[in-house]
Amino acid sequence: MDSRVSGTTSNGETKPVYPVMEKKEEDGTLERGHWNNKMEFVLSVAGEIIGLGNVWRFPYLCYKNGGGAFFIPYLVFLFTCGIPVFLLETALGQYTSQGGVTAWRKICPIFEGIGYASQMIVILLNVYYIIVLAWALFYLFSSFTIDLPWGGCYHEWNTEHCMEFQKTNGSLNGTSENATSPVIEFWERRVLKISDGIQHLGALRWELALCLLLAWVICYFCIWKGVKSTGKVVYFTATFPYLMLVVLLIRGVTLPGAAQGIQFYLYPNLTRLWDPQVWMDAGTQIFFSFAICLGCLTALGSYNKYHNNCYRDCIALCFLNSGTSFVAGFAIFSILGFMSQEQGVPISEVAESGPGLAFIAYPRAVVMLPFSPLWACCFFFMVVLLGLDSQFVCVESLVTALVDMYPHVFRKKNRREVLILGVSVVSFLVGLIMLTEGGMYVFQLFDYYAASGMCLLFVAIFESLCVAWVYGAKRFYDNIEDMIGYRPWPLIKYCWLFLTPAVCTATFLFSLIKYTPLTYNKKYTYPWWGDALGWLLALSSMVCIPAWSLYRLGTLKGPFRERIRQLMCPAEDLPQRNPAGPSAPATPRTSLLRLTELESHC
């Protein structure tokens, strides 16, 4: 946590003061802290939202859903859902100076369950997202060799069906109906040692467990001192992946066949716009890549100074995120185009999404390049960094929420560090089940259900309804104006009121209608209890919102209408817009704490 305290100058402006010792409140709790500067906040948010989905999900969705035509539904969701909810969550954190749970308690107690729902998603996300880092670290360490281990069929884990690819004739070196490539055998038989189903978990993969332990150790020390350590680490973790991406992009576009790959990536097929699945993919991609409905943006925004221009930051970060996804598509599909030409097969046979791209398609392409170990190291180091800052910001979000809920317990010397250690240890131990021989099936359950687009859409519906219709869109706009000095684009307010809840509700209902049970590798079908477990993971977050509302209504005393009124009223200690305007002479904050009778029924 930052050790700054706020001082007030003669003209009323807030000015940071840097004491030598860590400042404490009157009750002995440590101060909450702020970012040292705007750049730390911007890089932290950039590190959170720019992650693996930008590299391995967006390019594939663009290719799959009509190439350049996919940008039409993508931009619709960007402006109607992505940017409005992104601003809503960031501004909410900055305005309340609270984490992902207590921020909602402050503005509308009856919807505090929104915070619990988002943190439940984050808890599950913290367990399984870092598994990808364990795999990437394993591949990274395996790349420090002259000959990449997935480049040939002469290893102990290879089977008699393994066949190396012959570039000269565009076919496998041999013929067999059961032929497999060395890349797939390395992934399934060396890395995963995958079993035949979720019912057979098998033994723990100790090498992957050590990689997971290393990932958690790195994650812990990135955030163990709060924003003081996080703000420094992101200077590297949020910027270095761009250097790696540029290097891979330059290498990719200079390869033969790159133009063919880029054409498949961008060539517009407008007829795909009539397929509702294309629109659903665009919507879920926005929610995944913008990290909304997770409480992370609220937590990061809560460490901003009150008058930080969060509106400008949000617009810039949203376009940076989308731009990164677009550019990453060139880097990925130029390589896939090269691989398609080398193998003499259609690009549809080499294009993959998710882990299939990172651990099968791209490693296969790297083998065909000169100095292949170098390019493998660059790629997997980029994957590690992309996942690392997304991971530790999610952990920071959970810790911030817990500390703000129980400040007298955790805002003491060294207790925050112990809390982070506890979260890391528990998440590490739970995550070990995904590193067993059947762990991949468990990982897929978490990925498909726990942090699915369905869960995020459900939370987004209530977020927009709560702020726009219960707290009041105009009131929240007044709060933002008080913070930044002017009112944001009016369309955003109407998105909160109408477009965002309508679009999210329609997409949520469509995802329910189009639901299909989970399969692995398009071959393995989960048993009924596997899908039931997945639905429990999904409902564990969604049920928090109605359950908390019913709990608070049931425990509060008084007439029903009075209980509703109390639970819909914001906290009295929230700062309100200065009636004289943001440029008016300084007014004591205490005179603005209470809402006027004209502004609220509370």
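From the backbone N, Cα and C atoms, a Cβ is placed for every residue, glycine too.
Don't look for the substitutions in this one, it keeps the originals.
These features come from Swiss-Prot:
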- Glu48 to Leu or Tyr: 90% reduction of GABA-uptake (MUTAGEN)
- Glu48 to Ala: 50% reduction of GABA-uptake (MUTAGEN)
- Gly51 to Ala or Leu: Complete loss of GABA-uptake (MUTAGEN)
- Val132 to Ile: Complete loss of GABA-uptake (MUTAGEN)
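Positions of Swiss-Prot features highlighted on the structure.
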{"residue": "Glu48", "record": "mutagenesis position", "contacts (Cβ under 8 Å, 6+ apart)": "Ala291, Cys296, Leu297, Leu300, Asp389, Ser390, Val393, Cys394"}
{"residue": "Gly51", "record": "mutagenesis position", "contacts (Cβ under 8 Å, 6+ apart)": "Ser289, Leu386, Gly387, Asp389, Ser390"}
{"residue": "Val132", "record": "mutagenesis position", "contacts (Cβ under 8 Å, 6+ apart)": "Leu52, Pro355, Ala358, Val383, Gly387"}
